Amino acid sequence: MAGGGKHTPTPKAIIHQKFGAKASYTVEEVHDSSQSGCLGLAIPQKGPCLYRCHLQLPEFSVVSNVFKKKKDSEQSAAELALDKLGIRPQNDDLTVDEARDEIVGRIKYIFSDEFLSAEHPLGAHLRAALRRDGERCGSVPVSVIATVDAKINSRCKIINPSVESDPFLAISYVMKAAAKLADYIVASPHGLRRKNAYPSEIVEALATHVSDSLHSREVAAVYIPCIDEEVVELDTLYISSNRHYLDSIAERLGLKDGNQVMISRMFGKASCGSECRLYSEIPKKYLDNSSDASGTSNEDSSHIVKSRNARASYICGQDIHGDAILASVGYRWKSDDLDYDDVTVNSFYRICCGMSPNGIYKISRQAVIAAQLPFAFTTKSNWRGPLPREILGLFCHQHRLAEPILSSSTAPVKSLSDIFRSHKKLKVSGVDDANENLSRQKEDTPGLGHGFRCEVKIFTKSQDLVLECSPRKFYEKENDAIQNASLKALLWFSKFFADLDVDGEQSCDTDDDQDTKSSSPNVFAAPPILQKEHSSESKNTNVLSAEKRVQSITNGSVVSICYSLSLAVDPEYSSDGESPREDNESNEEMESEYSANCESSVELIESNEEIEFEVGTGSMNPHIESEVTQMTVGEYASFRMTPPDAAEALILAVGSDTVRIRSLLSERPCLNYNILLLGVKGPSEERMEAAFFKPPLSKQRVEYALKHIRESSASTLVDFGCGSGSLLDSLLDYPTSLQTIIGVDISPKGLARAAKMLHVKLNKEACNVKSATLYDGSILEFDSRLHDVDIGTCLEVIEHMEEDQACEFGEKVLSLFHPKLLIVSTPNYEFNTILQRSTPETQEENNSEPQLPKFRNHDHKFEWTREQFNQWASKLGKRHNYSVEFSGVGGSGEVEPGFASQIAIFRREASSVENVAESSMQPYKVIWEWKKEDVEKKKTDL
């Protein structure tokens, strides 16, 4: 979407704006077995997958029809829900006068006999108001009507969009509407009640349904002082079934009654998942002149600014004045019972943490101290936690921004097949420079064919542009472009939360600042700095660990660790920061005392039995990552550091005993880290190669094989270890002399994918191929049906076997299968040093022995150097009367360390081959078979 004009919200976006996290979508797969994805496939297969969506809202649920796409089923369910709610997307087209009239009509209906027994939360408030005593009997606080009733609140926003952030405006519009119902409604300065009493039979009937389950109850809440210097404290509310809970809250705030209490929107979550609200005093300016919310004097404005509660306003996104109480208590749909949950100081800090992109990620990973929002999205398989697009949507919802608009586009990009030719020589010592140059070129022009870009635009609810993010990079997959653009936007927003988010020295992504722009720096306001509850003296991070070693785990690896973090007072320092006195006579006594003090001054704040993260993307606390990358699997490490001031809010967000943690934070504490490295998965072979080669090595290998197929005029081809059929599928994209293609593999899943791809292409495209067959079998077994073919291929397969099995395959394929031409490729182990950057400069500085590079894939059983590969192929060819030619793809054979993927071409020299009876040995099972004559016959029959 170009420009900043209005866009029509989708049904799902409207549901999200109305209900947020309370709207739960569950999509189920519906398989259509009546249709077949691939005729002739011997493996049991599912039909096309369809989707049905179940949408659960607080008061009801709906089920969509069946659709081919998940998103269509979700939109359908949302549309059904809107119909059931009576919400019309065109409500935004209402005029201000029409909105005012609808508020009047809605208030009249709320105080009708019919609505008194409604299952709406406001109905429960009305019934509770009838149990109030004295002049308050039947009086409903005006803030309840303005906040709890969604229809009234939405109409108030039509009158003035500022209602979104200023709830007091909604109160004024409700009071103005009530003034037009003087014959029906009695309006006090703070509440509304019906002029004529409800019929006695209705009231008596309702009285019999009052729950006795809540006689009196203490509910934990959080008291947030207006003055920033004062500490946020745990508080207690006393609520009961015979008293309106707002009167109890008013009592704690020092107010006359609940009519003077302002209620915020729902936000955040308490310990058990219930959402919270803020309760505060309606500013006197509004109490004294509630019928007119405009035209404040300078004196009034000054008072309101001074009374604004910055911390409370920040966590709910609305203007809160005076002291406030954070609580989870209120009425829900379809219930007369008061719903409540304890809210702790820990809950308050978790809500604060969850307002930022980094905090959302931390909480979702259940690692508030250890985890960090990554600064790079590499692959979906390596990403842990919610995806960037999901986090961005949640962030926008929390800050009352419109749904992000993501627009993907494709564009042709030029080839980079000559990248290596531009570098005369690649040396191990020049790895970093080479990587930097190649990476820079890769970002601008990612490869042959088409690439994807994604643009993100974020608007306010009133359609003011907040952020436009247009990354220049292209990506091979559309989802990668979407996730990277979303992450860019999140990183831009993260700059506003530096004081809340940063754990020590966190790197920032500043390479693409030119990709993002904002129409005004004031559109999105930075959050208030949380008051440092202790000394504001700067704290330097000191990691006390063993001497720094060489990094042994490469970037792109996914590691699994077990860790625990504890807060402890350093026994070497007294509370005033001075070293303890030395007294030889009392050393033993002091040592015992320090040991006891240390033991009693340790608080476990966070632990995780197993968590995974990708190295080199900033997804983990830098101190943890730095230590882990120097470890080996099974190794245990521990170290300590002094937490920076910015980490105090995070520590309070995870600690269970806030009082004790605050006490420790005042005693110059340190963070004790204990880490066990459970496992390491190296960066994927595809990713490492993609960082250096465009087009990818896999495509270069296919092109190399095609060249020899054309030169040999082969008519039959067998792909040994065909996997998902990528080579066979690619062969159909080019004109060749091939008439018969065969694939062999031991993976039924891979063969099924191959069959589906080949089935589609062979039936749609005109080509010379007359037959195609896929076999389930081991290439270590001989099958006479594959004897004496024109060409055999075995690309990047043998390294997945044991080394002796690879040698066995070589013997059998040349002695029994006896192809005229055989192409075998395997990784060049010597090239791994460049791909993995496994020789950092610090090795020379530390005079340590160079580390051996790792295999390119965790599934590889071995990888050969050029010498090993040459010896294997040469001896094999000599024994079986084959000439051998060596080549490769990726890089150059004339410079060190040779080709990235080394290739041997075996050519049969003997003109005559012994005949083998076709039925003599046939261990392979036919999984799928296609014949051109069968297809043509069916067409003729039709």
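Start at 1 and count along the chain as shown; that gives each residue its number.
Cβ coordinates are placed from backbone N, Cα and C, and glycine is handled just like the others.
Original residues throughout; no substitutions modelled.
Applying an 8 A CB threshold to same-chain residues 6+ apart, the list for Ile779 (S-adenosyl-L-methionine binding site) reads Phe720, Gly721, Val744, Cys794, Val797, Phe809, Val813. Taken from Swiss-Prot, the feature S-adenosyl-L-methionine binding site covers Ser726, Asp745, Ser778, Ile779, Leu795, and the record attributes it to experimental evidence.
As annotated by Swiss-Prot, Mg(2+) binding site applies to Glu796, Glu799, His800, His860, with the evidence given as experimental evidence. Following the DSSP three-state reduction, the secondary structure of His800 (mutagenesis position) is helix. All chains included, 16 other C-beta atoms sit within 10 angstroms of the C-beta of His800 (mutagenesis position).
The feature domain 'DRBM' is assigned by Swiss-Prot to 19-87.
Per Swiss-Prot, domain 'HTH La-type RNA-binding' is recorded for 93-204, and the stated evidence type is sequence analysis. Mapped onto DSSP helix, strand and coil, the domain 'HTH La-type RNA-binding' (93-204) counts 71 helix, 9 strand, 32 coil.
According to Swiss-Prot, the experimentally introduced change Trp333 to Ala is described as follows: Loss of RNA binding and transferase activity. Counting Cβ atoms from all protein chains shown, Trp333 (mutagenesis position) has 14 others lying within 10 Å of its own Cβ. DSSP classifies Trp333 (mutagenesis position) as coil under the three-state reduction.
Under a cutoff of 8 A between CB atoms, and with a sequence separation of 6+ in the same chain, the neighbours of Arg701 (mutagenesis position) are Leu795, Glu796, Ser825, Val889, Ser901, Ile903. The mutagenesis experiment Arg701 to Ala is recorded by Swiss-Prot, whose note states: Reduces transferase activity.
Here Swiss-Prot notes a mutagenesis experiment, Asp719 to Asn, with the remark: In hen1-2; alters organ development and floral determinacy. Cβ environment of Asp719 (mutagenesis position): Gly725, Leu727, Leu728, Ile741, Ile742, Gly743, Val744, Gly792, Thr793, Cys794, Leu795 lie under 8 Å away, each six or more residues apart in the same chain.
Listed in Swiss-Prot is the mutagenesis experiment Glu799 to Ala, annotated as follows: Loss of transferase activity; when associated with A-800. Take the CB of Glu799 (mutagenesis position) and look out to 10 A: across all protein chains shown you find 21 other CB atoms.
What Swiss-Prot says about the mutagenesis result for His800 to Ala is this: Loss of transferase activity; when associated with A-799.
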Listed binding-site residues Ser726, Asp745, Ser778, filtered to Cα within 10 Å of Glu799 (mutagenesis position):
none
Can you tell me which of the recorded positions Trp333, Asp745, Ser778, His860 is spatially closest to His800 (mutagenesis position)? Compare CA atoms only.
His860
Run through the Cβ atoms and count how many others sit within 10 Å of the one on His860 (Mg(2+) binding site).
19
Where does the mean pLDDT land for the domain 'DRBM' (19-87)?
78
Collapsed DSSP category at Asp719 (mutagenesis position):
strand
What's the number of neighbouring CB atoms sitting within 10 A of the CB on Ser726 (S-adenosyl-L-methionine binding site)?
19
When neighbour density is defined as the number of other C-beta atoms within 10 angstroms of a residue's C-beta, which of the binding-site residues Asp745, Ser778, Leu795, Glu796 has the lowest density?
Ser778
Rounded to a whole number, how many Å is the Cα of Asp745 (S-adenosyl-L-methionine binding site) away from the Cα of His860 (Mg(2+) binding site)?
17
Round to the nearest Å and give the CA-to-CA distance linking Ser778 (S-adenosyl-L-methionine binding site) with His860 (Mg(2+) binding site).
17
